[in-house]
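Here's the structure we're looking at; comments come further down.
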Amino acid sequence: MVVETIERSCEGSKRRHVNGGDIAVPCSGEECSNGDINVAPGVSAKRARVSREMTFEDIYGADALLNDDDDEDDDCDWEPVQAPMEFVKWCCVNCTMSNPGDMVHCCICGEHKESGILRHGYLASPFFKDTGLIEVEEKYGGSSSATSSTAVGFDERMLLHSEFEVKAQPHPERPDRLRAIAASLATAGVFPGRCLPINAREITKQELQMVHTSEHVDAVDTTSQLLYSYFTSDTYANEYSARAARLAAGLCADLATDIFTGRVKNGFALVRPPGHHAGVRHAMGFCLHNNAAVAALVAQAAGAKKVLIVDWDVHHGNGTQEIFEQNKSVLYISLHRHEGGNFYPGTGAADEVGSNGGEGYCVNVPWSCGGVGDKDYIFAFQHVVLPIASAFSPDFVIISAGFDAARGDPLGCCDVTPAGYSRMTQMLGDLCGGKMLVILEGGYNLRSISASATAVIKVLLGENPENELPIATTPSVAGLQTVLDVLNIQLEFWPSLAISYSKLLSELEARLIENKKNQMKRKVVRVPTWWKWGRKKLLYNFLSARMISRSK
């Protein structure tokens, strides 16, 4: 792998943290002076006289009058009424979008410019400046002891992985993602508190080579010797990135072992950089090492014969699919925005089912448009994910939990809520006795990812998800069509889907007929042509009569 390196002097390159915004250069006294127009009394009287005596006919011959010697002197004394002002720009801590300095709330997501989201997560008010919010800490916080067997993997050294260059708009995959989730969990008393922490370790090169080539592992390690580098235009690394990636993979590996061997019931890997785009020999899409793939193979080394990976990140996990597309012992199911290959990374069509004996063990649910929400996801779970997963009968379940399909995410532009994520987690919890590892992938709206991650962990702790979503859901027409396309392809490998496919096909036909009828009802009723011409003739006769009467 070739690492693209950019040399740059260290001098003057340190970041300054000013609420994620640009630092404005203050205007000098001369630039910001509020100059008035100083005019001599005689000149003022002359201008007033010219103003009174000027007519439209005089305009064309007034050049000499307006450009005499006295007025040339006036031009020397002229100053602008007000000098141009430079506005300080600030970037929203929640969604990274830039805003004018005179605005208090983000014009995109409405977050306060001094929001307390990094201290309290989604529990902080988006509309007010952070003032401590002691009442929030008292309501949700506490010193509850860890009474469950849900483990959380987290290490602060992963926060050191960040983009070195100071840019006008922050990179969406930034350390604040983990800070916001950790703040939500701490304020709610979930972690630390009700969850078990596990010690972090750096994964070994031998473990990584179960997934990646030695050249790829060496390329990532090389970045620790560089001030900053890029694998692709959007996949950065600094001197701490390689260690952060090893810590993330090591936490996922140890959580997988502890869950499968029964030391803990389930777990959540609060890690970065994400991993599902990282393939056998390449890093891309913000990802360096494939954490989910490492966890799956470590679980198999611990005794799991069959592993299920469900990837609900809004982007297709092309790296995970590449690693396991020929492996019948790992079933990979991905639900992602696709749009016919026009949405990043462009892979993950429904007909990508695996190869070389692994056909049927790659299941892609590619949404054809943005805006997909809870109903479509849960519908796909009911008719695709759970039937195939039940037939596969896994020993261990991994969720590649990207929260960029969440409502308000700047990259995903979909509409899944925390209630939707918690419901999907609960639906998968009935498989293999609840042996489940949830691994953080994407998600770039801090308020959305912190609320969604907290909702998922509460389900792992045994809490019931919010009852806002009905068990039986009606998908959008686009969602129903996508599910039918997937079922039609996967029928060859999972015959038990035949009954569901026939039923849904009839439902789609009924929906299309109903939509056609509604469109016909909404058509505008057109008036007869003779009536329109009759009105015109009546108006013509009326106006003609009035004109004739006036001319007499």
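Placement of Cβ uses the backbone N, Cα and C atoms for every residue, glycine included.
Although substitutions are noted, the structure shown does not include any of them.
Quoted from Swiss-Prot, the note on the mutagenesis of His276 to Ala is: Loss of enzymatic activity. In sequence order, Cys287, Asn290, Asn291, Ala292, Asp311, Asp313, His315, Gly317, Asn318, Gly319, Thr320, Ser400, Gly402, Glu441 make up the list of same-chain residues 6 or more apart from His276 (mutagenesis position) whose Cβ falls under 8 Å from its Cβ. Annotation note: His276 (mutagenesis position) sits in a coil segment as assigned by DSSP.
All protein chains considered, the CB of His277 (mutagenesis position) has 29 other CB atoms within 10 Å. Among the mutagenesis results in Swiss-Prot, His277 to Ala has the note: Loss of enzymatic activity. The residue drawn here is the original one.
Marked as active site, proton donor/acceptor by Swiss-Prot: His277.
Cβ neighbour count for His282 (mutagenesis position): 20 (other Cβ atoms within 10 Å of its Cβ, all protein chains included). What Swiss-Prot notes for the published mutagenesis of His282 to Ala is this: No effect on enzymatic activity.
While the structure shown retains the original residue, Swiss-Prot records the mutagenesis experiment Asp313 to Ala with this note: Loss of enzymatic activity.
A coil conformation is recorded for Asp313 (mutagenesis position) in the three-state DSSP classification, outside any helix or strand. Look at Swiss-Prot and you will find Asp313, His315, Asp404 tagged as Zn(2+) binding site.
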Distance [Cα-Cα, Å, rounded] between Asp404 (Zn(2+) binding site) and His277 (mutagenesis position): 14
Asp404 (Zn(2+) binding site) CB neighbourhood, other CB atoms within 10 A: 27
